[in-house]
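> Handing you this structure, nothing more for now.
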Amino acid sequence: MAPRRAACLLPLLVAVASAGLGGYFGTKSRYEEVNPHLAEDPLSLGPHAAASRLPAACAPLQLRAVLRHGTRYPTAGQIRRLAELHGRLRRAAAPSCPAAAALAAWPMWYEESLDRLAPRGRRDMEHLARRLAARFPALFAARRRLALASSSKHRCLQSGAAFRRGLGPSLSLGADETEIEVNDALMRFFDHCDKFVAFVEDNDTAMYQVNAFKEGPEMRKVLEKVASALCLPASELNADLVQVAFLTCSYELAIKNVTSPWCSLFSEEDAKVLEYLNDLKQYWKRGYGYDINSRSSCILFQDIFQQLDKAVDESRSSKPISSPLIVQVGHAETLQPLLALMGYFKDAEPLQANNYIRQAHRKFRSGRIVPYAANLVFVLYHCEQKTSKEEYQVQMLLNEKPMLFHHSNETISTYADLKSYYKDILQNCHFEEVCELPKVNGTVADEL
């Protein structure tokens, strides 16, 4: 094929290649990937909204939501790696290599200072607020107090402000008057857990499975294919550069809603491999890979139940609920450990570098669990004409879909049963003890 004709076909190849990639971007996935109906109507409550409602005899008392920030720009590190790859292509691109030439001509518009919330991310939060208000109108009624907290990261603070703005004048406070409490102790508990930082965050060997997969046959095949498309020796690429090209495809889709020319480098099978690489990192750094990943989140889990307890006590005393709406904005790294602590999305076999094929139908897919704007919502209800035990019930929603409780396989649980199921975590998971560095003969011991 002549170079000119091949270059003309590139847009078509991009469109075809990217059509099936959106579901494989892991933690860089759009929220619409888990709720496709929002692509048509961002305020839709979805086809099964009515089925998730409780009987009229049950009135919501409190909503506690833990959110991931909305769509963000790439990190500074990702932008540096992209600049490195883009620079190589600009230096080496030849007219006879249309894919490389097209990418070399691609405008590198990212800047390291962009490590913040994208405009799309603000809309994510505004629309989420409006949908939650429509789903739970009694809780979001006028003169209801909203307690809004966030991690100290700018993208989270911006997301919190956008969430409040999405509610408009529906609450008693003006859009700019609700203060956002910075609470890194709960939203970035992982930074405050010495054991996690020492044994996982700062320990290269903790990511052994991730690094092994980068050097494994599946990634080698993808790398060689990308190198061939770019007319580069395979030795000039590595797994990190291939991954940043794939992530650029994801960012262009999430931020600009456009199909990036970078997407043309990857087939759906390539995307599955790169998704697994992302999931391996999430699994070993934030999920079930090490107990400390999830146990460090017990401080947040316990706080959720302390607030639910308080609401139950106030209701029993016929007092107004002091905190009917509690919304906290954190990160994928906030939600993933919390869900692992609760036992969700756990596979029978651990994710490892050598079982990619066997994990084709795994539960642990980070893009399905914690995409941009992911949200875990606890709703406490008071139900009339019930026994004392059944008077208070709880519903959990992940990304606006009711979750099944482990102990009942139902989407509604009595509050007493839920507390009983998680009794060990609520009573015996002490953050200071869990996160304390173990010492042997006066020196820190490595437990991993």
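Heads up, the Cβ atoms here are built off N, Cα and C, so glycines get one too.
No noted substitution is present; original residues retained.
Here's the feature list from Swiss-Prot:
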- His69: active site (ACT_SITE)
- Thr27 to Gly: Loss of 96% of activity towards InsP6 (MUTAGEN)
- Gln78 to Ala: Two-fold greater substrate affinity and doubling of catalytic activity (MUTAGEN)
> In whole Å, note down how far the CA of Thr27 (mutagenesis position) lies from the CA of His69 (active site).
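Between the Cα atoms of His69 (active site) and Thr27 (mutagenesis position), the distance comes to 11 Å.
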> Let me know how many other Cβ atoms fall within 10 Å of the Cβ of Thr27 (mutagenesis position).
23
> Is it possible to get the count of other C-beta atoms within 10 angstroms of the C-beta of Gln78 (mutagenesis position)?
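Looking across every protein chain shown, the total is 20.
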> Can you tell me how far the Cα of Gln78 (mutagenesis position) sits from the Cα of Thr27 (mutagenesis position), in Å?
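Cα to Cα, Gln78 (mutagenesis position) and Thr27 (mutagenesis position) are separated by 14 Å.
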